[in-house]
Amino acid sequence: MKEFYLTVEQIGDSIFERYIDSNGRERTREVEYKPSLFAHCPESQATKYFDIYGKPCTRKLFANMRDASQWIKRMEDIGLEALGMDDFKLAYLSDTYNYEIKYDHTKIRVANFDIEVTSPDGFPEPSQAKHPIDAITHYDSIDDRFYVFDLLNSPYGNVEEWSIEIAAKLQEQGGDEVPSEIIDKIIYMPFDNEKELLMEYLNFWQQKTPVILTGWNVESFDIPYVYNRIKNIFGESTAKRLSPHRKTRVKVIENMYGSREIITLFGISVLDYIDLYKKFSFTNQPSYSLDYISEFELNVGKLKYDGPISKLRESNHQRYISYNIIDVYRVLQIDAKRQFINLSLDMGYYAKIQIQSVFSPIKTWDAIIFNSLKEQNKVIPQGRSHPVQPYPGAFVKEPIPNRYKYVMSFDLTSLYPSIIRQVNISPETIAGTFKVAPLHDYINAVAERPSDVYSCSPNGMMYYKDRDGVVPTEITKVFNQRKEHKGYMLAAQRNGEIIKEALHNPNLSVDEPLDVDYRFDFSDEIKEKIKKLSAKSLNEMLFRAQRTEVAGMTAQINRKLLINSLYGALGNVWFRYYDLRNATAITTFGQMALQWIERKVNEYLNEVCGTEGEAFVLYGDTDSIYVSADKIIDKVGESKFRDTNHWVDFLDKFARERMEPAIDRGFREMCEYMNNKQHLMFMDREAIAGPPLGSKGIGGFWTGKKRYALNVWDMEGTRYAEPKLKIMGLETQKSSTPKAVQKALKECIRRMLQEGEESLQEYFKEFEKEFRQLNYISIASVSSANNIAKYDVGGFPGPKCPFHIRGILTYNRAIKGNIDAPQVVEGEKVYVLPLREGNPFGDKCIAWPSGTEITDLIKDDVLHWMDYTVLLEKTFIKPLEGFTSAAKLDYEKKASLFDMFDF
C-alpha cells in the first residue's frame, strides 16, 4: 500500500507528521521542510512557472519555513506579490503525497470519549476543572473496545464496583439494558483514587493515541476539562502528554454567549460530533443535547436516571457508569447511520488538508485549487484581505396564497456551479465589462446582445471563452463526484421502494438477504428473487438500502455544499480568489435564468393549452420553478384517468417528452444570447404532486414565499408506494414548534392535501381534546436563550423583554439558590410554557433548559398553572389558520341556518 498521512503540524521550523507507512504501520516523523514560493519575473526570463493570469514566475527554494515567512513579509513591505502556498502544512502534504491518496480507514484510530464529573456546586467549569473526574469511557475504533475508567473513592463518596452482569439485565430485572452487542466489548477498570485513574488513562492514551478525537461537545467540555484537571494535579508538562508531539495551544474564544476555552492537542484532529452534526445534517433542531438528537436519529435516547446528575454517582453508581458508556455508544450509533466521520475523511484526503479543516470551505478549496494548479506548474496568487461589501442574492417569486391541485416542479442542476462553468467565471478569465441594461430587459430578451466575442453575465461582466478558468475546472471535478453519489442515492431509494412493495406479500420461507450492491438499480433477475424472500430478509435488505441511501445522500449533499461554498468563497474577503464582480455575476445570472425560463414555460404552456396570458409558473425560488398542471389535466379530462398512478404517469411523460425539451430550448437561446462558453443550464422535472384521484384533497397550497406544502407521488423518477408530503417553511419544520404540535400540524396538512376539509375538521376536534392530556414537554415551545443579561433588571424583565426571556428570568428566580436545578446557559435552547394569571411565580410564562425535565422543585406548580388555552392558540391554532386561510378551507365546521333542520 502507498503511504498516507494521519495528522500534520507545523511546530517551529519543523513539520511533525503522523502517517501510515507502506507496511500499514503507524509512524511519526519530524521533517525540516524546505518550502518553495514564487515571485514574478521578466517575460524574457526562461521559466516553466506562470501565475493564473499567464505572467511568468520564478521559483524560490528556502532553507526553512522561517526564512520563507520572512521573505513574504519583506515582499509585502516593498509592495511586491509573494506567490505560492503560504500554509506550509498544505505545501508539505502536496509535496509528500503528489498522488491521489487511497486511505485505509481501518488504520485510522478514531477515539470517541465522554467523561463524568460530580459537581456539588453547579455545572463543572472546564477552565477551572476543580472537581474530580470520576468516570471516563473511551471507545477505540481499531480495538473495537469500550475502555471504562471508574473512580471508586472520591471526596463526594465511595462506591462499589460497577457490575457488567447487572448492566446487561433488563431494567425490569434491576439492570441497565446496556445493549448486548457491546457488553463483550467493555473493558472495565476501577481505581481507588483519581491520581491513579488519570495517570493510567494518560498511559493508555499514549499507547493508543487517537488520530481523530470525537464525542458529543468534547471540544467545549471533555477535552479542556481533562487537560486542565491533569494540569491541576500533575502540572502542565504532564498535561501536554495528551499531545503526541508534546505541544498544545490554549485559546479563549469570546462570543455573544460568553467565553470558552479551546485546547488544541497538536497531532490529533478533533472532530466534535455536535459540530459535525450541525454542519452536515441539514436539520434545525430545537435542542442539540445528545439525548434529543439520539431520540431524533435513533428513536432511543440516553439512559434514564432518577434525580439530578450531581447525585447519581452517590445514589446509583451502577447506573452512573452505564449512563457514561451509553453516551459514547449513542454517538457511535449516530455516526453509523450518518457517516460524518467517513465523510470528513473523504473530504480531507481529497483536498489534502488537516482533517479538522473540513469545517472551513475556504481552507478546503484553497488546498484543492492549489494542488490542481501545481500539477500544471501554475502558481497561486498571494492571499489578501479586502473590505466587506454586499452583493445580490437569489430570486424568489412572490406566490399568490392559494390551493393548487396539480403541481409539477422543475429544478436546475447545481445552479451556481453550473453558472460558473457556463459563463467561465474565474479571476483570470475576466475580459472586461459592457454597458448594462435593466435586468428585466435581459429576461425578456429585448436588450442588445452584450457581446459577440466574450461570455457575459447580465451584471456587465465579460469573460474569455478561449481558455478554461481555474474555478470552473475545479468545480467540474467535484460536480461529477456529486452526480455519481446522487446516482447511488436515487438508485438505493428506488431499490428500497421495490423492497417495500415485496413486503406487502412476503414469502414464509427461511432464507438469507441477497448479497447485492444497493448503489445500482436492481436487475430484473434480482427483482424476481426479491419477490420470493421472507419478511425478515426483506427487512434486512430494506435496512441496508436505506443506509446506502443515507450514505449517498450525505455524500452528494455535502459535495453540493462544497460546490456551492466555492461560489460563496468567491465573495468572501478572506478567500485567495476573492472577487466581488464574480460573485455578483453568478447571482445576477441566476436571477435572470429563473425568470427567463418562467417566461419561456408560460409561453409554451399557453400554446399547448390554447390559453392566453395564463401564469402557469406559480412560484420560483433560486433554482426551481413550480408549475400549475390543472389546465394540462383539464385538457385531457380528469375522468379519462383510471387511478392516481395513471395521471402521475401522464404528467411524468408530459414533463419528460414535452416540457423538458421546451425548457432546454429556452435555456439554449439564453446561452446564445449571453454568448456563453457552453450550455449547462439543465432543468429536470423534480416533483409531481396532487390529491388521490377522486378524493376531496386539495393537492397543495402556498401561504407565501418559501412556505408551501405538496402531496408528492413521484420525485425525480422515484415513484412512491404511498405519497410523501413536501413541506417547506411551515411551522411543522420549525424547531420552535412543540414536538407534538409539529406532528399534529403535519397530520392536518396531510388531511388537507389528501382527504379534504371534512377530514381536517374531524382531526381538529380530536387534537383539541387530546392536547390537555399530552406530556408537557411535547407541547412546550422552544426558543434560544440569547441576550438574557440585556433584559435582566434585578432578576425581573426589563422594557421590551421577549416572552421566552421573561420565562427564563421567572425560572431563575424560582430555582435561586438550588445548585441541583439545571441552569439556563446563554445561547442554548429553552422550553417555554405560558402560565395562567394568579400563579405563584408572579409572571405569565416560565422557561427552562430544553432536552430536560423541569426540576422537581417547581414541577408540580408549573403543571398546575400552565395555560393550555394560550398554548394551543399560539402553537397550533394560529399556524393552522394560516394554512387553511390560504387554502380556502375551514378547520372548524361553521354553523349555518341549515343546521337547525333535519334535512
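Just so you know, glycine gets a Cβ as well, placed from its N, Cα and C.
ASP114 (Mg(2+) 1 binding site) falls within a strand segment according to DSSP. The Cβ of ASP114 (Mg(2+) 1 binding site) lies under 8 Å from the Cβ of ILE136, THR137, GLY215, TRP216, VAL218, ASP222, ASN324, ASP327, VAL328, VAL331, each of which sits 6+ residues away along the same chain. Annotation source Swiss-Prot lists Mg(2+) 1 binding site at ASP114, GLU116, ASP327, citing sequence analysis.
In three-state terms derived from DSSP, ASP327 (mutagenesis position) belongs to a helical segment. As annotated by Swiss-Prot, Mg(2+) 2 binding site applies to ASP222, ASP327.
The feature Mg(2+) 4 binding site is assigned by Swiss-Prot to ASP411, LEU412, ASP623. In this view, ASP623 (Mg(2+) 4 binding site) is surrounded by 21 other Cβ atoms within 10 Å of its Cβ, with every protein chain counted.
As annotated by Swiss-Prot, Mg(2+) 3 binding site applies to ASP411, ASP623. A strand conformation is recorded for ASP411 (Mg(2+) 4 binding site) in the three-state DSSP classification.
Using a 10 Å radius centred on the Cβ of ASP327 (mutagenesis position) and all shown protein chains, the other Cβ atoms total 22. Experimental mutagenesis at this site is recorded by Swiss-Prot as ASP327 to Ala, annotated: Complete loss of 3'-5' exonuclease activity.
Annotation of the published mutagenesis LEU415 to Gly or Phe in Swiss-Prot: Increased misinsertion, increased mismatch extension and inefficient proofreading; the original residue is retained in the structure shown. Other Cβ atoms within 10 Å of the Cβ of LEU415 (mutagenesis position), summed over all protein chains shown, number 24.
Experimental mutagenesis is annotated in Swiss-Prot for LEU415 to Ala or Gly, with the remark: Decreases base selectivity by several hundred fold.
One mutagenesis experiment named in Swiss-Prot is LEU415 to Met, and its note says No effect on base selectivity.
The mutagenesis experiment LEU561 to Ala is recorded by Swiss-Prot, whose note states: No effect on the ability to recognize damaged DNA. Increase in probability of nucleotide incorporation. Taking the Cβ of LEU561 (mutagenesis position) as reference, residues of its chain lying under 8 Å away and at least six apart in sequence are, in sequence order, PHE280, PRO361.
Among the mutagenesis results in Swiss-Prot, SER565 to Gly has the note: Increased incorporation efficiency of correct dNMPs; when associated with A-567. The residue drawn here is the original one. For SER565 (mutagenesis position), applying a Cβ distance below 8 Å and a minimum sequence separation of six or more within one chain yields PRO361, THR364, TRP365. The DSSP secondary structure for SER565 (mutagenesis position) is helix.
One mutagenesis experiment named in Swiss-Prot is TYR567 to Ala, and its note says Inserts both dCMP and dAMP opposite 8-oxoG rapidly and with equal efficiency. 100-fold increase of dAMP and dGMP when situated opposite guanidinohydantoin. Increased incorporation efficiency of correct dNMPs; when associated with G-565. Within its own chain, TYR567 (mutagenesis position) has TYR416, PRO417, ILE420, ALA583, ILE586 as residues 6 or more apart in sequence whose C-beta sits under 8 angstroms from its own.
Per Swiss-Prot, mutagenesis ASP621 to Ala is noted as: Drastic decrease in the efficiency of incorporation of dGMP. Around ASP621 (mutagenesis position), the same-chain residues at least 6 positions away in sequence with a Cβ under 8 Å from its Cβ are ALA394, PHE395, VAL396, LYS397, LYS705, LYS706.
Of all the Cβ atoms in the protein chains shown, 22 others lie within 10 Å of the Cβ of ASP714 (mutagenesis position). One entry in Swiss-Prot concerns the mutagenesis experiment ASP714 to Ala. Its note says: Complete loss of viral replication.
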Between the Cα atoms of ASP714 (mutagenesis position) and ASP411 (Mg(2+) 4 binding site), find the distance and write it as a whole number of Å.
14
Cβ-Cβ neighbours of LEU412 (Mg(2+) 4 binding site) (radius 10 Å):
24
Sparsest-packed of the listed binding-site residues (GLU116, ASP222, ASP411) - C-beta count within 10 angstroms:
ASP411
How would DSSP class ASP623 (Mg(2+) 4 binding site) in three states?
coil
Could you give the Cα-Cα distance between ASP411 (Mg(2+) 4 binding site) and GLU116 (Mg(2+) 1 binding site), in whole Å?
49
Please report the Cα separation of LEU415 (mutagenesis position) and ASP623 (Mg(2+) 4 binding site) in Å, rounded to an integer.
6
Taking the centroid of the Cβ atoms of ASP411, LEU412, ASP623 as the Mg(2+) 4 site, which other residues of that chain lie with their Cβ within 8 Å of it, listed in sequence order?
PHE410, THR413, SER414, LEU415, THR622, SER624, MET683, GLU686
Rounded to a whole number, how many Å is the Cα of LEU412 (Mg(2+) 4 binding site) away from the Cα of GLU116 (Mg(2+) 1 binding site)?
49
